[in-house]
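Peer 1: So Swiss-Prot says this about it:
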- P24, G100, G101, D102, T130, A131, M184, A213, A241: S-adenosyl-L-homocysteine binding site (BINDING)
- D47 to N: Reduces S-adenosyl-L-methionine binding by about 75%. Causes accumulation of precorrin-1 (MUTAGEN)
- L49 to A: Reduces S-adenosyl-L-methionine binding by about 50%. Causes slow synthesis of precorrin-2 and accumulation of precorrin-1 (MUTAGEN)
- F106 to A: Strongly reduces S-adenosyl-L-methionine binding. Loss of activity (MUTAGEN)
- T130 to A: Strongly reduces S-adenosyl-L-methionine binding. Causes slow synthesis of precorrin-2 (MUTAGEN)
- Y183 to A: Strongly reduces S-adenosyl-L-methionine binding. Loss of activity (MUTAGEN)
- M184 to A: Strongly reduces S-adenosyl-L-methionine binding. Causes drastic effects on enzyme activity (MUTAGEN)
Amino acid sequence: MIDDLFAGLPALEKGSVWLVGAGPGDPGLLTLHAANALRQADVIVHDALVNEDCLKLARPGAVLEFAGKRGGKPSPKQRDISLRLVELARAGNRVLRLKGGDPFVFGRGGEEALTLVEHQVPFRIVPGITAGIGGLAYAGIPVTHREVNHAVTFLTGHDSSGLVPDRINWQGIASGSPVIVMYMAMKHIGAITANLIAGGRSPDEPVAFVCNAATPQQAVLETTLARAEADVAAAGLEPPAIVVVGEVVRLRAALDWIGALDGRKLAADPFANRILRNPA
């Protein structure tokens with residue numbers, strides 16, 4: 001039955017590249033297109049954030065090439081990775097570029113796709129579940145909740161230079177976005193939280209750090225904007241992590257379904273009769 005389902009999906013052709021999102025960690029969150037590509041690819045160029053269990057779906061004989069990029073650590077240059085995809089495709093391979101999360105959400109998938117266009121290499125984009133949604137769901141934190149917010153902002157915690165992005169209007173986000181989800185923000189969390197507080201956010205606003213989201217190593221720290229930097233240091237947390245700011249963090253007390261599997265008692269009223277401001 002499952003083979004019949006895969007038989008109806010598009011083929012990964014020789015000389016082409018698929019840019020595929022592997023989701024936030026759990027192999028069960030792979031899409032059918034992603035699993036199908038793993039079954040067909042001759043070469044799989046994968047990121048550091050791709051769960052090794054996902055790679056077990058690769059067909060026998062497939063070549064695995066690591067192209068992981070981690071902030072502050074030695075890693076291949078983006079242009080070199082993009083050109084490697086071109087080289088592999090021109091050699092007649094069926095190439096799978098497998099990226100954690102979604103390739104078009106802070107995954108530099110657009111840059112790689114533009115290089116393929118530049119060199120006239122056929123390609124397909126296969127979206128994945130981004131960690132800023134799926135990873136938070138595994139922590140029991142919804143990015144939207146009708147009583148809390150009508151908008152959410154996704155941002156990166158560092159720019160191409162490795163510094164806090166100076167093109168982000170921190171005051172505007174602080175005043176206008178009830179929920180903020182941040183990727184790659186651990187390194188500069190002190191500066192980022194200071195920017196948000198200076199922009200008008202309450203120092204007591206809840207914040208959650210979800211490290212190694214959707215994996216057996218998942219760890220969640222709940223804190224506040226004012227205590228975030230110190231609490232992260234005290235806990236010894238390391239990237240990768242998703243950071244979420246906003247009242248939705250309080251819902252984890254009721255929606256931590258993984259914790260419930262281990263015996264956590266979930267709260268019936270996670271807001272404990274708190275008066276919430278009108279959703280923005």
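Each residue, glycine too, has its Cβ placed from N, Cα and C.
On a predicted model such as this, the values are computed, not experimentally measured, just so you know.
Could you place these features in context, so I can see how deep they sit and what lies close by?
Peer 2: Contacts of A241 (S-adenosyl-L-homocysteine binding site) defined by a Cβ separation under 8 A and a same-chain sequence distance of 6+ are given as A185, M186, F209, V210, C211, N212, A213, in order along the sequence.
Every protein chain shown contributes to the tally, and the Cβ of D47 (mutagenesis position) ends up with 21 other Cβ atoms within 10 Å.
Around the Cβ of L49 (mutagenesis position), a 10 Å sphere holds 22 further Cβ atoms from the protein chains shown.
Within 10 Å of the C-beta atom of F106 (mutagenesis position) sit 18 other C-beta atoms, taking all shown protein chains into account. F106 (mutagenesis position) falls within neither a helix nor a strand when secondary structure is assigned with DSSP, and so counts as coil.
DSSP assigns T130 (mutagenesis position) to coil in the three-state reduction, placing it in neither a helix nor a strand.
The C-beta environment of Y183 (mutagenesis position), restricted to residues of the same chain at least 6 apart in sequence and closer than 8 Å, consists of V105, F106, A131, G132, F154, L155, T156, G157, I242. According to DSSP, Y183 (mutagenesis position) is assigned to a strand segment.
The 10 Å shell around the Cβ of M184 (mutagenesis position) contains 20 further Cβ atoms across the protein chains shown.
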Peer 1: Taking just the CA atoms, what is the gap between D47 (mutagenesis position) and T130 (mutagenesis position) in Å?
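Peer 2: A Cα-Cα distance of 14 Å.
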Peer 1: Ten-angstrom check, please: count other Cβ atoms within 10 Å of the Cβ of P24 (S-adenosyl-L-homocysteine binding site), all chains counted.
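Peer 2: Around the Cβ of P24 (S-adenosyl-L-homocysteine binding site), 30 other Cβ atoms lie within 10 Å.
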